[in-house]
Amino acid sequence: MRPLLRGPAGNDDEESSDSTPLLPGARQTEAAPVCCSARYNLAILAFCGFFVLYALRVNLSVALVDMVDSNTTLTDNRTSKECAEHSAPIKVHHNHTGKKYKWDAETQGWILGSFFYGYIVTQIPGGYIASRVGGKLLLGLGILGTSVFTLFTPLAADLGVVTLVVLRALEGLGEGVTFPAMHAMWSSWAPPLERSKLLTISYAGAQLGTVISLPLSGIICYYMNWTYVFYLFGIVGIVWFILWMWIVSDTPETHKTISHYEKEYIVSSLKNQLSSQKVVPWGSILKSLPLWAIVVAHFSYNWSFYTLLTLLPTYMKEILRFNVQENGFLSALPYFGCWLCMILCGQAADYLRVKWNFSTISVRRIFSLVGMVGPAVFLVAAGFIGCDYSLAVAFLTISTTLGGFASSGFSINHLDIAPSYAGILLGITNTFATIPGMTGPIIAKSLTPDNTIREWQTVFCIAAAINVFGAIFFTLFAKGEVQSWALSDHHGHRN
(Lines of atoms letter the chains of each structure in order from A and count residues from 1; the text may use other names and numbers.)
(Lines give C-alpha, C1' and ligand atoms only; values in the text may rest on other atoms or scores of the structure.)
Protein backbone atom coordinates (compact mmCIF):
# COMPACT_ATOMS: atom_id res chain seq x y z
CA MET A 1 0.00 0.00 0.00
CA ARG A 2 1.29 3.44 -0.87
CA PRO A 3 2.15 5.88 1.97
CA LEU A 4 -0.47 8.29 3.21
CA LEU A 5 -0.04 11.99 3.74
CA ARG A 6 -1.63 13.67 6.73
CA GLY A 7 -3.94 16.52 6.05
CA PRO A 8 -4.20 19.98 7.63
CA ALA A 9 -3.71 20.13 11.36
CA GLY A 10 -5.48 22.22 13.89
CA ASN A 11 -4.21 25.48 15.39
CA ASP A 12 -2.32 24.00 18.31
CA ASP A 13 0.62 25.93 19.65
CA GLU A 14 4.14 25.22 18.49
CA GLU A 15 5.20 23.35 21.60
CA SER A 16 2.51 20.70 21.29
CA SER A 17 2.86 20.32 17.54
CA ASP A 18 6.59 19.90 17.83
CA SER A 19 6.27 16.37 19.13
CA THR A 20 3.03 15.33 17.46
CA PRO A 21 3.30 12.54 14.87
CA LEU A 22 0.84 11.95 12.07
CA LEU A 23 -2.70 12.73 13.13
CA PRO A 24 -5.00 9.72 12.77
CA GLY A 25 -8.08 11.91 12.55
CA ALA A 26 -6.77 14.23 9.87
CA ARG A 27 -7.79 14.08 6.23
CA GLN A 28 -5.32 11.94 4.29
CA THR A 29 -4.33 12.06 0.65
CA GLU A 30 -2.90 9.06 -1.16
CA ALA A 31 0.62 9.65 -2.44
CA ALA A 32 1.21 9.85 -6.18
CA PRO A 33 3.24 6.98 -7.70
CA VAL A 34 7.02 7.26 -7.62
CA CYS A 35 7.81 5.65 -10.97
CA CYS A 36 8.32 8.15 -13.80
CA SER A 37 7.10 10.99 -11.58
CA ALA A 38 8.16 14.58 -12.18
CA ARG A 39 9.39 15.03 -8.59
CA TYR A 40 11.71 12.02 -8.77
CA ASN A 41 12.92 13.04 -12.22
CA LEU A 42 13.86 16.35 -10.58
CA ALA A 43 15.70 14.48 -7.81
CA ILE A 44 17.68 12.40 -10.32
CA LEU A 45 18.66 15.42 -12.44
CA ALA A 46 19.62 17.30 -9.27
CA PHE A 47 21.70 14.27 -8.24
CA CYS A 48 23.58 14.52 -11.55
CA GLY A 49 23.98 18.26 -11.10
CA PHE A 50 25.55 17.97 -7.65
CA PHE A 51 27.72 15.13 -8.93
CA VAL A 52 29.14 17.54 -11.51
CA LEU A 53 29.31 20.33 -8.94
CA TYR A 54 31.57 18.44 -6.54
CA ALA A 55 33.65 17.01 -9.36
CA LEU A 56 34.33 20.60 -10.44
CA ARG A 57 35.15 21.53 -6.84
CA VAL A 58 37.63 18.79 -5.95
CA ASN A 59 39.36 18.11 -9.29
CA LEU A 60 41.91 20.88 -8.72
CA SER A 61 43.16 19.28 -5.50
CA VAL A 62 44.22 16.24 -7.55
CA ALA A 63 45.39 18.07 -10.65
CA LEU A 64 47.48 20.48 -8.57
CA VAL A 65 49.86 17.66 -7.67
CA ASP A 66 50.65 17.24 -11.37
CA MET A 67 50.70 20.98 -12.09
CA VAL A 68 53.45 21.79 -9.60
CA ASP A 69 57.14 21.20 -10.31
CA SER A 70 58.17 18.54 -7.77
CA ASN A 71 61.53 20.26 -7.24
CA THR A 72 59.66 23.25 -5.80
CA THR A 73 58.08 21.21 -3.02
CA LEU A 74 61.00 18.98 -2.02
CA THR A 75 61.78 21.22 0.93
CA ASP A 76 58.16 20.94 2.08
CA ASN A 77 58.29 17.14 2.43
CA ARG A 78 56.93 16.40 5.90
CA THR A 79 56.36 12.65 5.66
CA SER A 80 56.37 11.10 9.13
CA LYS A 81 58.67 8.17 9.88
CA GLU A 82 56.54 6.89 12.80
CA CYS A 83 54.71 4.41 10.59
CA ALA A 84 56.59 2.06 8.30
CA GLU A 85 56.08 2.34 4.56
CA HIS A 86 54.10 -0.84 4.00
CA SER A 87 54.11 -0.99 0.22
CA ALA A 88 56.67 -0.22 -2.44
CA PRO A 89 55.95 2.76 -4.67
CA ILE A 90 54.26 1.73 -7.90
CA LYS A 91 55.89 3.00 -11.04
CA VAL A 92 53.32 4.04 -13.62
CA HIS A 93 53.84 5.45 -17.07
CA HIS A 94 53.33 9.16 -16.66
CA ASN A 95 52.56 11.64 -19.42
CA HIS A 96 54.69 14.76 -18.90
CA THR A 97 53.13 16.99 -21.57
CA GLY A 98 51.32 19.21 -19.05
CA LYS A 99 53.09 22.41 -18.10
CA LYS A 100 54.71 22.64 -14.64
CA TYR A 101 54.64 25.65 -12.30
CA LYS A 102 56.99 26.66 -9.49
CA TRP A 103 54.39 27.21 -6.76
CA ASP A 104 55.43 26.75 -3.14
CA ALA A 105 53.14 25.32 -0.44
CA GLU A 106 51.78 28.73 0.58
CA THR A 107 50.87 29.59 -3.01
CA GLN A 108 49.13 26.25 -3.42
CA GLY A 109 47.17 26.96 -0.24
CA TRP A 110 45.92 30.25 -1.67
CA ILE A 111 44.91 28.56 -4.92
CA LEU A 112 42.93 25.86 -3.13
CA GLY A 113 41.39 28.19 -0.55
CA SER A 114 40.32 30.92 -2.97
CA PHE A 115 37.24 28.90 -3.94
CA PHE A 116 35.67 29.41 -0.50
CA TYR A 117 36.15 33.18 -0.58
CA GLY A 118 33.78 33.30 -3.54
CA TYR A 119 31.55 30.52 -2.25
CA ILE A 120 30.68 32.27 1.00
CA VAL A 121 29.61 35.52 -0.72
CA THR A 122 26.65 34.21 -2.74
CA GLN A 123 24.97 31.96 -0.16
CA ILE A 124 22.39 34.40 1.22
CA PRO A 125 21.89 36.34 -2.06
CA GLY A 126 21.40 32.98 -3.80
CA GLY A 127 18.67 31.97 -1.37
CA TYR A 128 16.92 35.33 -1.67
CA ILE A 129 17.02 35.42 -5.47
CA ALA A 130 15.77 31.83 -5.69
CA SER A 131 12.83 32.67 -3.41
CA ARG A 132 11.88 35.50 -5.76
CA VAL A 133 12.52 34.18 -9.27
CA GLY A 134 12.78 30.43 -8.72
CA GLY A 135 15.71 28.08 -8.36
CA LYS A 136 15.78 26.40 -11.79
CA LEU A 137 17.60 29.11 -13.73
CA LEU A 138 19.78 30.16 -10.79
CA LEU A 139 21.01 26.63 -10.06
CA GLY A 140 21.51 25.95 -13.76
CA LEU A 141 23.51 29.13 -14.32
CA GLY A 142 25.54 28.45 -11.18
CA ILE A 143 26.74 25.09 -12.49
CA LEU A 144 27.07 26.37 -16.07
CA GLY A 145 29.22 29.30 -14.94
CA THR A 146 31.42 27.04 -12.84
CA SER A 147 31.79 24.65 -15.79
CA VAL A 148 32.80 27.42 -18.18
CA PHE A 149 35.31 28.88 -15.72
CA THR A 150 36.74 25.37 -15.23
CA LEU A 151 37.44 25.13 -18.96
CA PHE A 152 39.60 28.24 -18.66
CA THR A 153 41.67 26.91 -15.74
CA PRO A 154 44.71 25.90 -17.88
CA LEU A 155 44.75 29.35 -19.49
CA ALA A 156 44.43 31.07 -16.10
CA ALA A 157 47.33 29.01 -14.73
CA ASP A 158 49.48 30.17 -17.65
CA LEU A 159 48.55 33.79 -16.99
CA GLY A 160 49.72 33.58 -13.38
CA VAL A 161 48.74 32.76 -9.82
CA VAL A 162 46.58 35.86 -9.34
CA THR A 163 44.51 35.03 -12.41
CA LEU A 164 44.02 31.45 -11.23
CA VAL A 165 43.03 32.57 -7.72
CA VAL A 166 40.48 35.01 -9.17
CA LEU A 167 39.11 32.29 -11.45
CA ARG A 168 38.68 29.86 -8.55
CA ALA A 169 36.93 32.57 -6.53
CA LEU A 170 34.56 33.11 -9.46
CA GLU A 171 33.86 29.37 -9.51
CA GLY A 172 33.02 29.66 -5.82
CA LEU A 173 30.60 32.49 -6.57
CA GLY A 174 28.83 30.24 -9.08
CA GLU A 175 28.65 27.22 -6.79
CA GLY A 176 27.53 29.35 -3.85
CA VAL A 177 23.99 29.78 -5.20
CA THR A 178 23.38 26.11 -5.94
CA PHE A 179 22.41 24.62 -2.58
CA PRO A 180 20.10 27.53 -1.60
CA ALA A 181 18.50 27.39 -5.06
CA MET A 182 17.91 23.64 -4.74
CA HIS A 183 16.34 24.07 -1.30
CA ALA A 184 14.08 26.78 -2.71
CA MET A 185 12.93 24.43 -5.48
CA TRP A 186 12.20 21.61 -3.06
CA SER A 187 10.01 23.94 -1.01
CA SER A 188 7.57 23.75 -3.95
CA TRP A 189 8.22 20.17 -4.99
CA ALA A 190 8.79 17.98 -1.91
CA PRO A 191 5.70 16.67 -0.04
CA PRO A 192 6.44 16.71 3.72
CA LEU A 193 6.50 12.92 4.02
CA GLU A 194 8.90 12.53 1.09
CA ARG A 195 11.38 15.29 1.97
CA SER A 196 14.05 13.02 3.37
CA LYS A 197 13.99 10.72 0.35
CA LEU A 198 13.90 13.43 -2.31
CA LEU A 199 16.53 15.69 -0.76
CA THR A 200 18.97 12.93 0.10
CA ILE A 201 18.76 11.57 -3.45
CA SER A 202 19.52 14.99 -4.93
CA TYR A 203 22.33 15.95 -2.53
CA ALA A 204 23.92 12.47 -2.54
CA GLY A 205 25.28 13.35 -5.96
CA ALA A 206 27.86 15.53 -4.21
CA GLN A 207 29.31 12.53 -2.37
CA LEU A 208 29.40 10.31 -5.44
CA GLY A 209 30.96 13.16 -7.42
CA THR A 210 33.79 13.21 -4.88
CA VAL A 211 34.14 9.41 -5.03
CA ILE A 212 34.40 9.30 -8.82
CA SER A 213 36.31 12.50 -9.53
CA LEU A 214 39.20 11.91 -7.10
CA PRO A 215 40.52 8.69 -8.67
CA LEU A 216 39.37 9.63 -12.19
CA SER A 217 41.28 12.91 -12.04
CA GLY A 218 44.38 11.00 -10.96
CA ILE A 219 44.02 8.55 -13.85
CA ILE A 220 43.62 11.39 -16.34
CA CYS A 221 46.72 13.12 -14.97
CA TYR A 222 48.79 9.93 -15.26
CA TYR A 223 47.81 8.78 -18.72
CA MET A 224 47.02 12.10 -20.42
CA ASN A 225 47.86 15.34 -18.63
CA TRP A 226 46.29 17.60 -16.01
CA THR A 227 44.63 19.98 -18.51
CA TYR A 228 42.18 17.27 -19.57
CA VAL A 229 40.85 17.06 -16.00
CA PHE A 230 39.35 20.52 -16.41
CA TYR A 231 38.23 20.04 -20.01
CA LEU A 232 36.38 16.79 -19.26
CA PHE A 233 34.43 17.96 -16.22
CA GLY A 234 33.74 21.37 -17.76
CA ILE A 235 32.14 19.81 -20.84
CA VAL A 236 30.08 17.40 -18.71
CA GLY A 237 28.74 20.39 -16.75
CA ILE A 238 27.62 22.15 -19.93
CA VAL A 239 25.80 19.02 -21.17
CA TRP A 240 24.05 18.72 -17.80
CA PHE A 241 22.90 22.36 -18.02
CA ILE A 242 21.18 21.73 -21.36
CA LEU A 243 19.27 18.73 -19.96
CA TRP A 244 18.36 20.63 -16.79
CA MET A 245 16.88 23.59 -18.64
CA TRP A 246 14.98 21.31 -21.01
CA ILE A 247 13.40 18.94 -18.49
CA VAL A 248 12.97 20.76 -15.16
CA SER A 249 10.41 23.35 -14.02
CA ASP A 250 10.41 25.62 -10.97
CA THR A 251 7.04 24.41 -9.66
CA PRO A 252 4.57 21.58 -10.30
CA GLU A 253 2.11 24.14 -11.69
CA THR A 254 4.50 25.14 -14.49
CA HIS A 255 5.69 21.63 -15.37
CA LYS A 256 4.58 20.61 -18.87
CA THR A 257 4.39 16.83 -18.52
CA ILE A 258 3.47 16.24 -14.86
CA SER A 259 0.32 14.20 -14.32
CA HIS A 260 -2.72 15.98 -12.93
CA TYR A 261 -2.82 13.58 -9.98
CA GLU A 262 0.81 14.14 -9.02
CA LYS A 263 0.43 17.90 -9.29
CA GLU A 264 -2.64 17.87 -7.04
CA TYR A 265 -0.88 15.60 -4.57
CA ILE A 266 2.13 17.92 -4.24
CA VAL A 267 0.16 21.17 -4.18
CA SER A 268 -2.40 19.92 -1.64
CA SER A 269 0.31 18.56 0.66
CA LEU A 270 2.01 21.96 0.81
CA LYS A 271 -0.94 24.35 0.72
CA ASN A 272 -1.00 24.97 4.49
CA GLN A 273 2.78 25.34 4.78
CA LEU A 274 3.69 28.05 2.30
CA SER A 275 3.51 31.76 2.98
CA SER A 276 2.00 34.34 0.65
CA GLN A 277 3.95 37.19 2.24
CA LYS A 278 5.81 39.35 -0.27
CA VAL A 279 8.25 40.76 2.29
CA VAL A 280 10.87 38.46 3.79
CA PRO A 281 10.59 38.58 7.62
CA TRP A 282 14.31 39.09 8.17
CA GLY A 283 13.94 40.12 11.80
CA SER A 284 11.94 37.04 12.73
CA ILE A 285 14.30 34.81 10.77
CA LEU A 286 17.41 36.11 12.51
CA LYS A 287 15.76 35.87 15.95
CA SER A 288 14.61 32.29 15.41
CA LEU A 289 16.35 29.90 17.82
CA PRO A 290 15.46 26.84 15.69
CA LEU A 291 17.36 28.46 12.81
CA TRP A 292 20.41 29.02 15.00
CA ALA A 293 20.20 25.39 16.08
CA ILE A 294 20.67 24.46 12.42
CA VAL A 295 23.48 27.03 12.06
CA VAL A 296 25.44 25.52 14.96
CA ALA A 297 24.88 21.96 13.73
CA HIS A 298 25.82 22.84 10.14
CA PHE A 299 28.98 24.68 11.23
CA SER A 300 30.01 21.84 13.55
CA TYR A 301 29.40 19.09 11.00
CA ASN A 302 31.31 20.93 8.28
CA TRP A 303 34.33 21.42 10.55
CA SER A 304 35.11 17.71 10.51
CA PHE A 305 33.79 17.27 6.95
CA TYR A 306 36.08 19.91 5.41
CA THR A 307 39.02 18.90 7.60
CA LEU A 308 38.82 15.36 6.23
CA LEU A 309 37.92 16.44 2.68
CA THR A 310 41.05 18.57 2.38
CA LEU A 311 43.50 16.73 4.65
CA LEU A 312 42.57 13.04 4.44
CA PRO A 313 44.88 12.47 1.43
CA THR A 314 47.65 14.21 3.40
CA TYR A 315 47.07 11.97 6.43
CA MET A 316 47.02 8.86 4.24
CA LYS A 317 50.29 9.85 2.56
CA GLU A 318 52.35 11.45 5.33
CA ILE A 319 51.25 9.45 8.40
CA LEU A 320 49.98 6.09 7.12
CA ARG A 321 52.37 6.32 4.13
CA PHE A 322 50.16 4.87 1.43
CA ASN A 323 51.47 5.29 -2.09
CA VAL A 324 49.69 7.61 -4.49
CA GLN A 325 47.56 4.93 -6.16
CA GLU A 326 46.38 3.51 -2.82
CA ASN A 327 45.86 7.04 -1.50
CA GLY A 328 43.48 8.02 -4.29
CA PHE A 329 41.30 4.95 -3.79
CA LEU A 330 41.33 4.97 0.02
CA SER A 331 40.63 8.72 0.22
CA ALA A 332 37.55 8.22 -1.97
CA LEU A 333 36.27 5.15 -0.09
CA PRO A 334 34.78 7.05 2.90
CA TYR A 335 32.70 9.24 0.57
CA PHE A 336 31.29 6.18 -1.17
CA GLY A 337 30.12 4.99 2.23
CA CYS A 338 28.62 8.41 2.97
CA TRP A 339 26.80 8.42 -0.39
CA LEU A 340 25.27 5.01 0.26
CA CYS A 341 24.33 5.98 3.82
CA MET A 342 22.59 9.17 2.62
CA ILE A 343 20.38 7.24 0.18
CA LEU A 344 19.41 4.61 2.77
CA CYS A 345 18.82 7.14 5.54
CA GLY A 346 16.47 9.18 3.36
CA GLN A 347 14.33 6.10 2.89
CA ALA A 348 14.52 5.17 6.58
CA ALA A 349 13.66 8.64 7.87
CA ASP A 350 10.47 8.93 5.84
CA TYR A 351 9.57 5.31 6.69
CA LEU A 352 9.76 6.13 10.41
CA ARG A 353 7.43 9.08 9.91
CA VAL A 354 4.86 7.28 7.76
CA LYS A 355 4.82 3.76 9.19
CA TRP A 356 5.83 4.32 12.80
CA ASN A 357 4.29 7.76 13.35
CA PHE A 358 7.56 9.35 14.47
CA SER A 359 7.28 13.13 14.72
CA THR A 360 9.39 15.29 12.42
CA ILE A 361 11.55 16.63 15.24
CA SER A 362 12.19 13.14 16.64
CA VAL A 363 13.48 11.96 13.27
CA ARG A 364 15.64 15.05 12.78
CA ARG A 365 17.16 14.71 16.27
CA ILE A 366 17.86 10.99 15.98
CA PHE A 367 19.52 11.25 12.58
CA SER A 368 21.53 14.33 13.59
CA LEU A 369 22.81 12.65 16.75
CA VAL A 370 23.88 9.50 14.92
CA GLY A 371 25.30 11.55 12.03
CA MET A 372 27.43 13.77 14.28
CA VAL A 373 28.27 11.83 17.46
CA GLY A 374 28.97 8.60 15.56
CA PRO A 375 31.60 10.20 13.29
CA ALA A 376 33.17 11.91 16.31
CA VAL A 377 33.69 8.59 18.11
CA PHE A 378 35.35 6.88 15.15
CA LEU A 379 37.40 9.96 14.27
CA VAL A 380 38.95 9.95 17.74
CA ALA A 381 39.45 6.19 17.53
CA ALA A 382 41.27 6.58 14.20
CA GLY A 383 43.74 8.95 15.82
CA PHE A 384 44.55 6.62 18.71
CA ILE A 385 45.13 3.30 16.96
CA GLY A 386 48.58 4.34 15.79
CA CYS A 387 49.99 2.65 12.71
CA ASP A 388 47.37 -0.08 12.37
CA TYR A 389 46.65 0.67 8.72
CA SER A 390 43.58 -1.51 8.39
CA LEU A 391 41.87 -0.12 11.49
CA ALA A 392 42.81 3.47 10.61
CA VAL A 393 41.21 3.20 7.18
CA ALA A 394 38.21 1.34 8.61
CA PHE A 395 37.58 3.92 11.34
CA LEU A 396 37.96 6.90 8.98
CA THR A 397 35.60 5.23 6.51
CA ILE A 398 33.01 4.46 9.20
CA SER A 399 33.31 8.02 10.54
CA THR A 400 32.56 9.61 7.18
CA THR A 401 29.90 7.01 6.35
CA LEU A 402 27.94 7.70 9.54
CA GLY A 403 27.97 11.39 8.62
CA GLY A 404 25.43 10.44 5.96
CA PHE A 405 22.79 10.17 8.70
CA ALA A 406 22.89 13.96 9.13
CA SER A 407 21.50 14.38 5.61
CA SER A 408 18.10 13.39 7.04
CA GLY A 409 18.68 15.43 10.19
CA PHE A 410 19.62 19.09 10.46
CA SER A 411 20.54 19.28 6.75
CA ILE A 412 16.90 19.44 5.64
CA ASN A 413 15.37 20.97 8.77
CA HIS A 414 15.14 24.32 6.94
CA LEU A 415 12.21 22.92 4.96
CA ASP A 416 10.49 21.78 8.15
CA ILE A 417 10.51 25.13 9.91
CA ALA A 418 10.09 27.54 6.97
CA PRO A 419 9.49 25.93 3.56
CA SER A 420 8.70 29.29 1.93
CA TYR A 421 12.11 30.64 2.98
CA ALA A 422 14.11 27.39 2.85
CA GLY A 423 16.55 28.77 0.28
CA ILE A 424 17.23 31.86 2.37
CA LEU A 425 17.65 29.80 5.54
CA LEU A 426 20.08 27.44 3.84
CA GLY A 427 21.98 30.46 2.53
CA ILE A 428 22.33 31.72 6.11
CA THR A 429 23.41 28.39 7.60
CA ASN A 430 25.75 27.57 4.71
CA THR A 431 27.42 30.97 5.07
CA PHE A 432 28.48 30.02 8.59
CA ALA A 433 29.16 26.43 7.52
CA THR A 434 31.63 27.62 4.87
CA ILE A 435 33.88 29.19 7.51
CA PRO A 436 35.29 25.78 8.56
CA GLY A 437 36.32 25.20 4.95
CA MET A 438 38.35 28.42 5.10
CA THR A 439 39.82 28.06 8.59
CA GLY A 440 39.67 24.39 9.61
CA PRO A 441 42.46 23.10 7.35
CA ILE A 442 44.65 26.11 8.22
CA ILE A 443 44.25 25.44 11.95
CA ALA A 444 44.89 21.73 11.38
CA LYS A 445 48.11 22.53 9.50
CA SER A 446 49.25 24.82 12.32
CA LEU A 447 48.61 22.05 14.86
CA THR A 448 50.77 19.55 12.95
CA PRO A 449 54.15 21.30 12.45
CA ASP A 450 56.10 18.06 12.97
CA ASN A 451 53.45 15.81 11.43
CA THR A 452 53.35 13.34 14.32
CA ILE A 453 50.55 10.98 15.30
CA ARG A 454 50.08 12.87 18.58
CA GLU A 455 49.57 16.13 16.69
CA TRP A 456 46.97 14.51 14.44
CA GLN A 457 45.22 13.15 17.53
CA THR A 458 44.72 16.76 18.62
CA VAL A 459 43.26 17.66 15.21
CA PHE A 460 40.82 14.75 15.32
CA CYS A 461 39.81 15.40 18.94
CA ILE A 462 39.04 19.07 18.25
CA ALA A 463 36.90 18.14 15.24
CA ALA A 464 35.11 15.48 17.26
CA ALA A 465 34.41 17.84 20.17
CA ILE A 466 32.95 20.46 17.84
CA ASN A 467 30.78 17.77 16.25
CA VAL A 468 29.40 16.60 19.60
CA PHE A 469 28.69 20.17 20.73
CA GLY A 470 26.74 20.85 17.53
CA ALA A 471 24.72 17.66 17.95
CA ILE A 472 23.76 18.53 21.52
CA PHE A 473 22.85 22.13 20.66
CA PHE A 474 20.63 21.00 17.79
CA THR A 475 18.93 18.36 19.93
CA LEU A 476 18.08 20.94 22.60
CA PHE A 477 16.84 23.81 20.45
CA ALA A 478 15.66 22.44 17.09
CA LYS A 479 11.98 22.39 16.07
CA GLY A 480 10.06 20.27 13.60
CA GLU A 481 7.03 22.39 12.73
CA VAL A 482 6.56 25.38 10.45
CA GLN A 483 7.29 28.49 12.50
CA SER A 484 4.60 31.15 12.87
CA TRP A 485 6.69 33.82 11.15
CA ALA A 486 6.96 31.57 8.07
CA LEU A 487 3.19 31.53 7.53
CA SER A 488 1.17 34.41 6.14
CA ASP A 489 -1.52 33.90 8.80
CA HIS A 490 1.11 33.59 11.57
CA HIS A 491 -0.38 30.37 12.92
CA GLY A 492 1.98 27.50 13.62
CA HIS A 493 1.34 24.33 11.67
CA ARG A 494 2.23 20.76 12.37
CA ASN A 495 4.71 19.20 10.08
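Glycine too: its Cβ is placed from the backbone N, Cα and C atoms.
So, quick note: what you're seeing has the original residues, none of the substitutions.
Experimental mutagenesis is annotated in Swiss-Prot for ARG39 to Cys, with the remark: Completely abolishes L-aspartate and L-glutamate transporter activity. Retains appreciable H(+)-coupled sialic acid transporter activity. Reduced to three states, the DSSP call for ARG39 (mutagenesis position) is helix.
One mutagenesis experiment catalogued in Swiss-Prot, HIS183 to Arg, is accompanied by this note: Abolishes sialic acid transporter activity. Does not affect L-aspartate and L-glutamate transporter activity. Around HIS183 (mutagenesis position), the C-beta neighbours below 8 angstroms that are at least 6 residues distant in the chain are GLY127, ALA130, GLY135, HIS414, LEU415, ALA422, GLY423, LEU425, LEU426. Look at HIS183 (mutagenesis position): DSSP puts it in a helix.
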Under 8 Å by Cβ from ARG39 (mutagenesis position), same chain, sequence gap 6 or more: TRP189, ALA190, PRO191, GLU194, LEU198, PRO252, GLU262, ILE266
